[in-house]
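Student: Submitted below is the structure of interest, expressed as structure tokens.
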Amino acid sequence: MWTLTCQQFIALILLGTLVPSESFLCKHCFRKNLEKVHESFRDILSPPIFGVNPQPLIEVQQPKVTPKPESSQVIHVHQPQVILKPIYYPKVDTISTKNQIGIHGPYSQYPSLLPSANLLGIPNQQLINAQDVLSDKDQKQTQVQNNNLHIRFGVSALREGRNNPSLETISRDKVDKISPALQLQLLRYADSQSQSQTQSQSASQSESNASSQFQAQEQSNRLLENPPVSESQSQSESQSQSESQKQSQSQSQRQQQIQTQLQILRQLQQKSNEQSAAQSASQIQSQRQSDSQSNLQLQEQSQSQSEQGKPIQSQIQILQGLQQKELDDKSASQSQSESKTRQEQQKQLNLQQLEELSSSLSQSRLGLGQQIQSQLQKNQLDKQFASQFQSQSKSQLEQQMQLQLQSLRQLQQKQLDEQSASQSQPQSQVAQQIQSHLQLLRLLQSRLKTQSALKSDLEQQILLQLKKLTEVQQKQLAEQPTLRPSSKSQSPGQLEQQILLQLQNLLQFQQNQLKSDTQTQSQLQESKSNSLSQSQSQSQEQLQLQRDQNLRQLEQIKLEMQNIRELLQKGKSELQTQSDSQRRIHELYQNILQLNKEKLSYQLKQLKLKELEDQKKSQAEISKGSNPSNLFIIGQLPSEGKPAPGNQGPSIEPKLVPQPGSLDKLPSGGGLIGKPASTGLYILSPDFNDLSDYRDQFRLQQELKKHQNILSLLQRRQNDIKKQQNAQLLLGQQQKEQQAQESINKQQSSSAGSSSQTKLQQDIQSTGAQGSQQGLQAGSTGLQTSSLQGTESSASQSAALQRLKEQEQLRIQTENDQKTSSSSSHSNSQNSQSSSSQSSQASQSEAQRQEAGNRNTLLLDQSSSKTQSESKSESSSQSSSHSSSQSTSNSSSNVQSKLQGESQALLNNLSG
């Protein structure tokens, strides 16, 4: 998980939630947003320290996000976030001289005490040490006040306030220049200082007068009661003089410090503006005069006090000690209040940080939900594209197959036309031969009048045979035009069956002819030799032409078959890619479901833990509720049912909050936090747990809607697949029925023509040895290819081999029979050879067709075995295609069933 790539990805996600979507690609806005992010991180790491009276916190105005109309018409408007920082306006009042002077005016520390104090037996050294300690405290307080004077009149250049947003540091270039506002503030400060000094002088004069009167009265009383003691008076006078000297020294030090500060300010004023030099000089002179007057007055007052205020020194010192204690208590209480306010501010900042973190987490969750939505939409689009691609590929394959079938049919028509043209020529030759035969018969009839009965029978038989031949030829001529339109719908196997039937009829006719013409063969030997020479010369030329044509056609058929195979391979590869894509989609969907399950379980665990923690906290708070000193109010209660102005949220509940001592005891909710009040023990704060629960429920509803949409799409896809499967099953049943009918017809034809094939093979082997060799090669290749298809093809191959062996044995027997019967069969040889030439030509054309059929549909034999193997191979290929389609459909159905089961389980979990 924590590799570099993962860390970068997580950082991008977190930054993307903080940056708005519009300005993500704009460089200007991106820089501004990054700077804002840096500032927020700095504030989190080093929070600012506010003063005693904190102003309202920073308010951030969210930018107005305009919707994107189109990518071509986007006009980017720069609307940065406006951050309203609080501006602290310092009070331009007189300097509070409570810490310097006290509540009832200035006070001075005298070294001597009353004789009544000495009567108690306190040594003078201890009193002097106590006075020194008090004077040290005063000096420290004055130093602190002198250092903090710039806070009172807003001179921000003298303080380094990094964490305070209200204090702005002035650059070094701008130090020499003083604004007119600062000049006015300096003048006001000088006036206020002079006024405060005059007030302090008047107060000190009044006190000195009162003390002098009181001392005079006491002295008069003492003189009346006791005679004066010269030594004690001289000692007290010396002590008072030393104390007055010390006081004058401290006052001179203070005056020197004030003068140094004023000199610095005057130097700044002189550097600021040359125009205001005269005015500032006059003001400085007036201030100097006022300072000198105040110093003189203070000296006079000190002298008068040293002369007059001796008897009240002890009381004043006691009052000073009490005042200092009170001041110390006040300062301690102020420091405590300041620490409390700082702690409250830190708590506020921490709560704000928690709120920001919760908002960022919610935004990140929303971003993740949007990413999951986009991924699901992409998956749906991919599925739609895949289905469209499947339909398009199927339609393209069907179109290509139809075009190739049309081209094959056209080639078959051309072959039939050429065969009819080639057959028309031997038919004319046959007619001429028949005429010659008739002439010979007439001559024989004239010679053999004695044997009229036998000759009449023979003539009748020959005439019947000739009539049958003519009828057969007429039938062939009549059947050829009828075959042309039907050839488009008939397969090459059916055409071969029809041709085999015709050849069987011819062979039967020839057998009858041979039986009846054994007697007439001796008479027709001469005509036979002549007709043989002519027919052989003509048949050789025709055979060569037909062989050339057949070779060309075979090459064309080979090319077309290669194209068909390539298309089939492409279709298989496309099906494989589609199945792979479906598997990937299924795996992605399963991963998404697992993630959703884990999220749901994690959220349930968190909710349970939160409930337990809330219960524990509520119990602890109820147990602590008896001590009201541990609790205080944060925020303000709404009056008369009105909600609090700053609170936001769907539900507001009162909660008990402990005293702010540690951040670990803070509640989970947040709200507006202000000063502690003593009117009650409850606060108003929105419960963020309820908000998170509401958001989780909303997200769960969205996820349920997504799953329902996916299920509806999958059900539609399943219905389409079922329709396709039903159509394929109907086509397969129709093809099986056609194949069954063809096999029945072929079996009948093979049983009827098994007797006639023996003599056909003699003529075929004598004239077409090359065709038989090619057929055997094609049969061997067909056996090799069909051996992979199953047990049915192996059985057909063994049967075909047995038939070939039987045919070879029959051929050897017929050759022996022909050698023995050649001497006695010369009479009717012309008719037999003419029919044999026709049969040989037909057999050659058949052999060439069968070779093409062997390469197209893997036929093994020249007889019905080839057609049967074709039908079986077609059925096996169809069954394999059906099985592949069924396997794909089964896999798709399995995927759909799994998806439905998982979706139902999710629904049950959510409902539970």
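Each residue's number is its place along the chain shown, starting with 1.
Cβ coordinates are placed from backbone N, Cα and C, and glycine is handled just like the others.
Heads up, this one's the original sequence, none of the swaps are in it.
Quoted from Swiss-Prot, the note on natural variant Asn148 to Ser is: In strain: WSII16. According to Swiss-Prot, the natural variant Ala190 to Val carries this note: In strain: WSII16. Under its natural variant annotations, Swiss-Prot gives Glu231 to Gly the following note: In strain: WSII6. Looking at Swiss-Prot, you'll find the natural variant Glu307 to Gly noted as follows: In strain: WSII6. Quoted from Swiss-Prot, the note on natural variant Ile316 to Phe is: In strain: WSII16. Natural sequence variation is annotated in Swiss-Prot for Leu507 to Val, with the remark: In strain: SENGWA22, SENGWA29, SENGWA37 and SENGWA51. Ser601 to Ile appears in Swiss-Prot as a known natural variant, with the remark: In strain: WSII26 and WSII49. What Swiss-Prot notes for the natural variant Glu613 to Lys is this: In strain: SENGWA30. Here the residue is the original one, but Swiss-Prot notes a natural variant at this spot, Pro650 to Ala: In strain: SENGWA22, SENGWA30 and WSII16. The annotation that Swiss-Prot gives for the naturally occurring variant Leu666 to Val reads: In strain: SENGWA29, SENGWA30, SENGWA37 and SENGWA51. According to Swiss-Prot, the natural variant Thr758 to Ala carries this note: In strain: SENGWA37 and SENGWA51. For Gln830 to Glu, Swiss-Prot lists a natural variant annotated as follows: In strain: WSII26.
In the displayed structure, how are the listed features positioned relative to their neighbours?
Tutor: According to its DSSP assignment, Ala190 (variant position) is helical. Neighbours of Ala190 (variant position), defined as other CB atoms within 10 A of its CB across all chains, total 18.
Within 10 Å of the C-beta of Ile316 (variant position) we count 16 further C-beta atoms, all protein chains included.
In three-state terms derived from DSSP, Leu507 (variant position) belongs to a helical segment. A sphere of 10 angstroms centred on the C-beta of Leu507 (variant position) encloses 19 other C-beta atoms.
Using a 10 Å Cβ-Cβ cutoff, Ser601 (variant position) registers 11 neighbours.
There are 12 other CB atoms within 10 A of the CB of Glu613 (variant position), with all protein chains counted. The DSSP secondary structure for Glu613 (variant position) is helix.
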Student: State the Cα to Cα distance, in Å, between Ile316 (variant position) and Leu507 (variant position), rounded to an integer.
Tutor: 160
Student: Work out how many Å separate Leu507 (variant position) and Ser601 (variant position) at their Cα atoms, rounded off.
Tutor: 86
Student: Through the lens of DSSP with three states only, how would you label Ile316 (variant position)?
Tutor: helix
Student: Pop the Cα-Cα gap between Glu613 (variant position) and Ser601 (variant position) into the table, whole Å please.
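Tutor: Distance (Cα to Cα, whole Å): 18 Å.
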